[in-house]
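These notes are about the structure you will find just below.
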Amino acid sequence: MAAPPAPAAKGSPQPEPHAPEPGPGSAKRGREDSRAGRLSFCTKVCYGIGGVPNQIASSATAFYLQLFLLDIAQIPAAQVSLVLFGGKVSGAAADPVAGFFINRSQRTGSGRLMPWVLGCTPFIALAYFFLWFLPPFTSLRGLWYTTFYCLFQALATFFQVPYTALTMLLTPCPRERDSATAYRMTVEMAGTLMGATVHGLIVSGAHRPHRCEATATPGPVTVSPNAAHLYCIAAAVVVVTYPVCISLLCLGVKERPDPSAPASGPGLSFLAGLSLTTRHPPYLKLVISFLFISAAVQVEQSYLVLFCTHASQLHDHVQGLVLTVLVSAVLSTPLWEWVLQRFGKKTSAFGIFAMVPFAILLAAVPTAPVAYVVAFVSGVSIAVSLLLPWSMLPDVVDDFQLQHRHGPGLETIFYSSYVFFTKLSGACALGISTLSLEFSGYKAGVCKQAEEVVVTLKVLIGAVPTCMILAGLCILMVGSTPKTPSRDASSRLSLRRRTSYSLA
């Protein structure tokens, strides 16, 4: 991250590259830096709105893509496993590639990161639409959905890496960055709630129980053309949000210039920067812990709808349960931001544990009242699991910058490699879990699944997320976590960044 120099009168001498001595002048400069680093309410909201389309699309795919591929496209579970695994791996592989090219890109009139966000938008929208399109042929549907899911995940990565790294270039103030992150998470979740509501209401007619009651055949149910059209309409609604939200992002957010860009001296290569970041102990602990936690959340989301449809009598409550998860996540995000500021980030991590007993309860007692309680608690836990890593990453970057003489640009490597590892873990978790459905005898399009499939879904909704969350929290709790830099440390960090080398 690059921090702008503190305001000074014309002709004043430039600061020397050493820590300023404490005193009245230092305190005054600290207050001026704090005021200069403040972000307006409009900027924070517009920054959050920019991430809404990707979150809407990700939420729709998380809750409904697996069900769509199995029951509407009627692809065998083994092929669905390959589609999900290939798409996630494609998105994961795109992260270091995105970090490499973004760090080598030159600053333009709109910044260094913003052009990547703008350039990816139309292609993401097209890939997302065709992901939900049912082609007329049947033999190559697996290849069709693998292609477009891989394209969507890769393009979404090239959008998300610069968008999330933009947090470090909004302001030099750590507290304001945390606030911008909270605004982003809240606005994104509100958009996700709206998108999931619209998507779910549109496609609900494709999964009604009368679809099975109307036929006496034990084999797969014929897919109605109306069901495929409903998914296309839902996809088109999501596609429209991309140009609208990105326009607001460009109008309301200004990327700060990088004052160390013209600094002399050799640059740091991408591979050298990646080697440095992946050997930083606080970063390693953060990444490994959230490998398990994020994979648990993805498994819970992916199998909730399938569990309600095939392993319990909750198919009439699917929309209500999804909305409960998202509403509780949206409402609890501001509360978790207050907890982060008041009690610290490590303490807030215990909120993720709340999902564990309730996930087991849902698998054991799959009734409607229990399901709604579990959905509410899961939403609260998901909120903190999403907010916490993005709030801790800037502190990890600052901790790294205080220990190493390397300038701005490395923040993109931190963000891209974090997303790479979490996506890779999600790919493995979803791929293996979906393959387990194939081994248990899941039949695409069949109304009543075998008892082995029901047991497998209960394990996937209860035991698997529980083990992953416990493992992730144990790793996160070991050792100390980076603290928010003090005022003097922030001043030293700002001086070091202004006198250090930039990333080549």
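Including glycine, each Cβ sits where the backbone N, Cα and C put it.
Mutagenesis annotation in Swiss-Prot: ASP95 to Ala, described as Abolishes export of sphingosine-1-phosphate; the structure shown retains the original residue. ASP95 (mutagenesis position) is surrounded by 25 other CB atoms, counting those within 10 A of its CB over all protein chains shown.
The DSSP secondary structure for THR157 (mutagenesis position) is helix. Every protein chain considered, the tally of other Cβ atoms within 10 Å of the Cβ of THR157 (mutagenesis position) stands at 26. Swiss-Prot lists THR157 to Ala among its mutagenesis entries, and the accompanying note reads: Abolishes export of sphingosine-1-phosphate.
Long-range Cβ contacts of LYS423 (mutagenesis position) within its own chain (separation 6+, distance under 8 Å): LYS88, VAL89, GLY91, ALA92, ASP95, GLN153, THR157. In the three-state DSSP reading, LYS423 (mutagenesis position) counts as helix. Among the mutagenesis experiments that Swiss-Prot reports, LYS423 to Ala is described with the note: Does not affect export of sphingosine-1-phosphate.
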